[in-house]
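Asks: Residues or ranges marked as mRNA binding site by Swiss-Prot: 74-79, Lys106, 124-125, 174-179, 219-223. According to Swiss-Prot, the mutagenesis experiment Leu48 to Phe carries the following note: No resistance to potyviruses (e.g. potato virus Y (PVY)); when associated with K-68, D-77 and I-109. The mutagenesis experiment Ser68 to Lys is recorded by Swiss-Prot, whose note states: No resistance to potyviruses (e.g. potato virus Y (PVY)); when associated with F-48, D-77 and I-109. The note that Swiss-Prot attaches to the published mutagenesis Pro69 to Thr is: No resistance to potyviruses (e.g. potato virus Y (PVY)); when associated with N-70, R-82, R-110 and N-112. For Ile70 to Glu or Asn, Swiss-Prot lists a mutagenesis experiment annotated as follows: Increased resistance to potyviruses (e.g. potato virus Y (PVY)); when associated with R-82 and N-112. No resistance to potyviruses (e.g. potato virus Y (PVY)); when associated with T-69, R-82, R-110 and N-112. The annotation that Swiss-Prot gives for the mutagenesis experiment Ala77 to Asp reads: No resistance to potyviruses (e.g. potato virus Y (PVY)); when associated with F-48, K-68 and I-109. For the published mutagenesis Leu82 to Arg, Swiss-Prot gives the following note: Increased resistance to potyviruses (e.g. potato virus Y (PVY)); when associated with N-70 or E-70 and N-112. No resistance to potyviruses (e.g. potato virus Y (PVY)); when associated with T-69, N-70, R-110 and N-112. As a published mutagenesis entry, Met109 to Ile appears in Swiss-Prot alongside the note: No resistance to potyviruses (e.g. potato virus Y (PVY)); when associated with F-48, K-68 and D-77. Among the sequence features in Swiss-Prot, the mutagenesis site Gly110 to Arg is noted as follows: No resistance to potyviruses (e.g. potato virus Y (PVY)). No resistance to potyviruses (e.g. potato virus Y (PVY)); when associated with T-69, N-70, R-82 and N-112. Here Swiss-Prot notes a mutagenesis experiment, Asp112 to Asn, with the remark: Increased resistance to potyviruses (e.g. potato virus Y (PVY)); when associated with N-70 or E-70 and R-82. No resistance to potyviruses (e.g. potato virus Y (PVY)); when associated with T-69, N-70, R-82 and R-110. Quoted from Swiss-Prot, the note on natural variant Ala3 to Thr is: In strain: Russet Burbank-0, alleles 1, 2 and 3. One natural variant named in Swiss-Prot is Ser138 to Asn, and its note says In strain: Russet Burbank-0, allele 1. Swiss-Prot documents His206 to Tyr as a naturally occurring variant and attaches the note In strain: Russet Burbank-0, allele 1.
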Amino acid sequence: MAAAEMERTTSFDAAEKLKAADAGGGEVDDELEEGEIVEESNDTASYLGKEITVKHPLEHSWTFWFDSPIAKSRQTAWGSSLRNVYTFSTVEDFWGAYNNIHHPSKLVMGADFHCFKHKIEPKWEDPVCANGGTWKMSFLKGKSDTSWLYTLLAMIGHQFDHGDEICGAVVSVRSKGEKIALWTKNAANETAQVSIGKQWKQFLDHSDSVGFIFHDDAKRLDRSAKNRYTV
């Protein structure tokens, strides 16, 4: 299924018409850093003044996390710079958050922006993530915005056949470009991981090969870790 078609056939059809409806339903960190949240647009502000009488619940609640390069430089332990930004559980609250958060092309260099199932932290040490791994895609600088959005829509819209295997996703902004990683919880389940990788490529109309690395390999071998699965 092409990415555009996938977007039309998910529950986000109606939601896109409501784009920034009611951002008040989630949990927000009130001390945000530069490069993390954008100011409300006039269109968004007009929606926030209206009461949304019907909201469309998602299969799971999700949390946005932000990791800035400034915070990373000050952290005393790996992962301590991660900030819980916003938790949402409905289509409308997702769009309310998404429209007030910098997209990858506007994030500061060295930043990481995560979207994970609520109560799962984007760390190897999290019990749910510990035995998992990641699929990764690379993009030229400033070219990952649409793919990041489609990844979020497919993930929170429960479009993957093995959606229960998915922990979350992260977009990372670096000097050479941007990367999107899809985190899963059971790396040894080859059938599930390969299915997720294939569907992810399909949703994004991504033609290049993508690889899957076990967290255990990444922890032991760092950048020398090899792909266990490729699609």
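Note: Cβ is positioned from N, Cα and C throughout, glycine not excepted.
Quick one: how deep are these features, and who are their neighbours?
Replies: Counting Cβ atoms from all protein chains shown, Arg174 (mRNA binding site) has 13 others lying within 10 Å of its own Cβ.
A helical conformation is recorded for Pro69 (mutagenesis position) in the three-state DSSP classification. The number of other Cβ atoms within 10 Å of the Cβ belonging to Pro69 (mutagenesis position), over all protein chains shown, comes to 16.
Under a cutoff of 8 A between CB atoms, and with a sequence separation of 6+ in the same chain, the neighbours of Leu82 (mutagenesis position) are Trp65, Phe66, Asp67, His114, Glu121, Pro122, Lys123.
DSSP assigns Met109 (mutagenesis position) to coil, not to a helix or a strand. The Cβ of Met109 (mutagenesis position) lies under 8 Å from the Cβ of Pro69, Val173, Arg174, Ser175, each of which sits 6+ residues away along the same chain.
Summarising the environment of Gly110 (mutagenesis position), the number of other Cβ atoms within 10 Å of its Cβ, over all protein chains shown, is 16.
Sequence-distant neighbours of Asp112 (mutagenesis position): residues of the same chain at least 6 apart with a C-beta under 8 Å from its C-beta are Phe66, Asp67, Val170, Val171, Ser172, Val173.
Long-range Cβ contacts of Ser138 (variant position) within its own chain (separation 6+, distance under 8 Å): Gly177, Glu178, Lys179.
Summarising the environment of His206 (variant position), the number of other Cβ atoms within 10 Å of its Cβ, over all protein chains shown, is 17.
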Asks: If you count Cβ atoms within 10 Å of the Cβ of Gly177 (mRNA binding site), leaving out that atom itself, what do you get?
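Replies: So the Cβ neighbour count for Gly177 (mRNA binding site) comes to 14.
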Asks: Just how many other Cβ atoms lie inside 10 Å of the Cβ on Asp222 (mRNA binding site)?
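Replies: A 10 Å sphere around the Cβ of Asp222 (mRNA binding site) contains 8 other Cβ atoms.
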Asks: Name, in the order they occur in the sequence, the residues of the same chain whose CB lies under 8 A from the CB of Lys219 (mRNA binding site) and which sit 6 or more residues away.
Replies: Trp124
Asks: If I take the alpha carbons of Asp222 (mRNA binding site) and Gly110 (mutagenesis position), what is the distance between them in whole Å?
Replies: 18
Asks: Do any of Lys106, Gly110, His206 (recorded positions) have a CA within 10 A of Ser68 (mutagenesis position), and if so which?
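Replies: Those close enough are Gly110.
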Asks: Under a three-state reading of DSSP, tell me whether Leu82 (mutagenesis position) is helix, strand or coil.
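Replies: DSSP assigns Leu82 (mutagenesis position) to coil.
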